[in-house]
Amino acid sequence: MARMNRPAPVEVSYKHMRFLITHNPTNATLSTFIEDLKKYGATTVVRVCEVTYDKTPLEKDGITVVDWPFDDGAPPPGKVVEDWLSLVKAKFCEAPGSCVAVHCVAGLGRAPVLVALALIESGMKYEDAIQFIRQKRRGAINSKQLTYLEKYRPKQRLRFKDPHTHKTRCCVM
């Protein structure tokens, strides 16, 4: 059987946050996908495309799969952004340095946009976030998504006040 030429998963690390951006597996390629997740230590997978595989084998391996699909080529809806940032904050405050995998169909649009939002919310400028991701994932983020990220106004949701010093710091530092 001919194997589709898909980009390899890429790790994006920033301030004790680790993301694995990848394409979607199929039931036929699921074992390789699970091996990749284990190699990077990812215990959570965010699936932002339509279902293309059975998540039961991942769950049996202790990997949580979260489904937040949205339209290909489009920016994420507000609810997906809120849920994503809540998950990122909880995951990296609880276990700094852990890894969250996120995938769409090709790993070039929806998944990189969510990672860019996390970088922006933790203090990175949007231009730097895009460049940072594109250095690892060539062709990531289309023009409509670029415009969305340019207009996006962070609320510093991945930062918190230290009750002892009253200074704001990133929750994942």
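Any Cβ shown, glycine's included, is placed from N, Cα and C.
Marked as domain 'Tyrosine-protein phosphatase' by Swiss-Prot: 8-161. Across the domain 'Tyrosine-protein phosphatase' (8-161), mean pLDDT in this model comes to 86.
In Swiss-Prot, the entry for mutagenesis Cys49 to Ala states: No effect on enzymatic activity. The structure shown retains the original residue. Counted within 10 Å of its Cβ, the other Cβ atoms near Cys49 (mutagenesis position) come to 21, all protein chains included.
Experimental mutagenesis at this site is recorded by Swiss-Prot as Asp71 to Ala, annotated: No effect on enzymatic activity. Long-range C-beta contacts of Asp71 (mutagenesis position), restricted to its own chain and to partners at least six residues apart, with a cutoff below 8 Å, are absent.
For the mutagenesis result Asp72 to Ala, the note given in Swiss-Prot is Abolishes enzymatic activity.
Marked as active site, proton donor by Swiss-Prot on the basis of a curator's inference: Asp72.
In the three-state DSSP scheme, Cys104 (mutagenesis position) falls into the coil class. Counted within 10 Å of its Cβ, the other Cβ atoms near Cys104 (mutagenesis position) come to 25, all protein chains included. Quoted from Swiss-Prot, the note attached to the mutagenesis of Cys104 to Ala or Ser states: 95% loss of enzymatic activity.
One mutagenesis experiment catalogued in Swiss-Prot, Cys104 to Ser, is accompanied by this note: Reduces migration-promoting activity.
The active site, phosphocysteine intermediate annotation in Swiss-Prot covers Cys104, and the record cites sequence analysis as its basis.
Non-local neighbourhood of Arg110 (substrate binding site): Val48, Cys49, Phe70, Asp72, Ala74, Pro76, Cys104, each in the same chain, at least six residues away, with C-beta under 8 Å from its C-beta. For Arg110, the entry in Swiss-Prot reads substrate binding site.
According to DSSP, Ala111 (mutagenesis position) is assigned to a helical segment. The Cβ neighbour count for Ala111 (mutagenesis position), using a 10 Å radius and every protein chain shown, is 30. Quoted from Swiss-Prot, the note on mutagenesis experiment Ala111 to Ser is: Enhances catalytic activity.
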